[in-house]
Amino acid sequence: MSKNNTMTSAVSDMLSQQQLNLQHLHNLQQHTRSMTSADHANVLQQQQQQQQQQQQQQQQQQQSASFQNGSLTSDINQQSYLNGQPVPSTSNSTFQNNRTLTMNSGGLQGIISNGSPNIDSNTNVTIAVPDPNNNNGKQLQGKNSLTNTSILSRARSSLQRQRLAQQQQQQQDPRSPLVILVPTAAQPTDILAARFSAWRNVIKSVIVYLTEIASIQDEIVRQQLRLSHAVQFPFFSIENQYQPSSQEDKSVQKFFLPLGNGSIQDLPTILNQYHESLASSASKASRELTNDVIPRLEDLRRDLIVKIKEIKSLQSDFKNSCSKELQQTKQAMKQFQESLKDARYSVPKQDPFLTKLALDRQIKKQLQEENFLHEAFDNLETSGAELEKIVVMEIQNSLTIYARLLGQEAQLVFDILISKLDSGFFNVDPQFEWDNFISRDPNFLLPNLPMRTFKEIVYKYQFDPLTYEIKSGFLERRSKFLKSYSKGYYVLTPNFLHEFKTADRKKDLVPVMSLALSECTVTEHSRKNSTSSPNSTGSDAKFVLHAKQNGIIRRGHNWVFKADSYESMMSWFDNLKILTSTSNIQDKYKFITQKLNLNSDGKPKLTNNHTSINKYQLSNANSTMVENDENDDINSNYVGSTVTPKLDNQTNTNTSMSSLPDTNDSELQDQVPNIYIQTPINDFKS
């Protein structure tokens, strides 16, 4: 019962596996119909690979199963192999099974055998048709028919692949005496000679390339020397090579900083050194390639000819009788197996002991011949490896030298050109040359030299009291011959009375007339009219300045001046009287210092609030103070030289004067008049 149960379970497993395989086959067939003919080959190959995997799995399952029922007769004429020697044998195996074997899409899954699974091409397989009365058989027959030609072809190809794989595995078994792992009919010397001939061609190509490189390096030397000669700056110095000789070049050279200061004058030296260094490096590279690298490669190429001849001379070492010895070993193996079979099943014709001794002796002889051949291969391969190692190392050494030379040339660009320019001319400010040129050349101003102002100027006797103006303003002077008056701007200084056309001391610098006070006196002035208003004009605003006789030609003359007010006239009269009557210079200094409120050094004193300055301040660079004719106030505000008052042009007034009143000396006094607004003067009636 247990045996039947085991067999039933095995059959059920096979049936389930068969159904899965049939379903998979059906899906594959549908997929194949839907694909184009171009994709059929690829899909078929993938299906075969999947079928092989499924075939191996099912073989494992079938080999573990044992069938006792059913009728499947297979006459197998199998030629078995014992230790690699084919032994003809005939065996009839009868398998009883009530189920047919399953054929999947890849072919026959496997043949169940109780013996060796190896089946050669002489194996005849007969598959019995299932019993028609068997329902299960009918069902399986409907699902998977053996009449399908594609399935049968796949089965045959699968069996052939299995057989070839097993044979290759046996042939590569190092324990089998019927296998020779060493090639017996090979020609390794010819192959190796051809390989080193190819290496000779490679070396020749490298030699041609390096020869052209050497030629190019020679051309680089010529081109770099041309570039070195093209560096021509006639007014720049080149270190250790060139100095300007002409006076013009030397003068132009002074426009730039000297050599070594990072200026543009360093450029010729850097470029010249760069091109000369490249020319020297290219010349060195050409010499090294021509005299060292290329000759070594040529010697190696000539040596390879000798080595190739030596390799070809070793061809006799590979002549062997391994195939002959292998046949004798097979014959001895066959005799040994037959003697052993006869000793087991029938009357022995030969003693297995003796046949085994003969077999072992033949195997040793075969191995000796095989080892001789093996040593020849080892010797050839070792020598070839060493020779090729030398070839490769020489080529590597040559290309390494070439790469080093190129690297040195590339490094020169950085070391001599880029680094020097980067640390020098590239790194300076664009105005570096200009600033140094301006600072060194005496024909230009320093960039940081400020402009001077007039108030910063100091010179000797700058604040001498004799340089100040005492009073200035508009007066009217009567003509010598006519009774008319002409208006002018008068400036009273310690020594002169000057008449100007205008009050602008920037444009009008030359006086129309100048009267020396040392040659003049003030004689009289008009009396103040008590009945007139404070602002009245006329006979009460006149004074006479008498010019003394100077020699025979020049006679004395009375100059009649008219002011716009009595107070202004008295101020002019008093100042003129003191200045004309004072002959001592010290007294004159004292008067000026007190009147203009000057310090001991001659500078005007500041007021208490430090906001206003005496209007009689120094007149620097021949400029004078500007003051209205009404303004005689000592403490009035100072008017700078840059301010030009807007005054009227010369005004002529027709005024007649019959007589001048006597001068009242008691009315002369130093006073500080007020500032008045100038108004038109009415006609004076005598």
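Including glycine, each Cβ sits where the backbone N, Cα and C put it.
Database features, via Swiss-Prot:
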- 468-581: domain 'PH' (DOMAIN)
- K483 to A: In SLM1-PHM1; reduces phosphoinositide binding by 80% and causes mislocalization to the cytoplasm; when associated with A-487 (MUTAGEN)
- K487 to A: In SLM1-PHM1; reduces phosphoinositide binding by 80% and causes mislocalization to the cytoplasm; when associated with A-483. In SLM1-PHM2; reduces phosphoinositide binding by 95%; when associated with 477-AA-478 (MUTAGEN)
DSSP-derived class (H/G/I helix, E/B strand, else coil) of K487 (mutagenesis position): strand
Counts by DSSP class (helix H/G/I, strand E/B, coil) across the domain 'PH' (468-581): 22 helix, 46 strand, 46 coil
For the domain 'PH' (468-581), the mean pLDDT of the predicted model: 84
